[in-house]
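Asker: Following this message is one structure expressed as structure tokens.
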Amino acid sequence: MIGILLLIGICVAVTVAILYSMYNKIKNSQNPNPSPNLNSPPPEPKNTKFVNNLEKDHISSLYNLVKSSV
């Protein structure tokens, strides 16, 4: 009995999550972004700085590893 109720609860939660994501996708597609200000530069992706820093750290650590093994 408890297992059936748990299974029904999980199914309801998954269904609600799917419907909510579909609702947000439809809502966002109906309201496109307003025309951007022509004087401002295009926005960069949010994770660009973080990814660039990770990339630099990764390259420098690989360089140090190769340098120390030689």
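Note: Cβ is positioned from N, Cα and C throughout, glycine not excepted.
Annotations per Swiss-Prot:
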MUTAGEN   SER21 to Ala  No effect on phosphorylation
MUTAGEN   SER29 to Ala  No effect on phosphorylation
MUTAGEN   SER40 to Ala  Complete loss of phosphorylation
MUTAGEN   SER60 to Ala  No effect on phosphorylation
Asker: Between SER29 (mutagenesis position) and SER60 (mutagenesis position), what is the CA-CA distance rounded to a whole number of Å?
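Answerer: Approximately 42 Å lies between the Cα of SER29 (mutagenesis position) and that of SER60 (mutagenesis position).
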Asker: Let's check the environment of SER21 (mutagenesis position): how many other CB atoms sit within 10 Å of its CB?
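Answerer: If we count other Cβ atoms within 10 Å of SER21 (mutagenesis position), we arrive at 10.
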Asker: Using Cα coordinates, what distance in whole Å links SER60 (mutagenesis position) and SER21 (mutagenesis position)?
Answerer: 40
Asker: I'd like the number of other C-beta atoms within 10 A of the C-beta of SER60 (mutagenesis position), please.
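Answerer: Other Cβ atoms found within 10 Å: 10.
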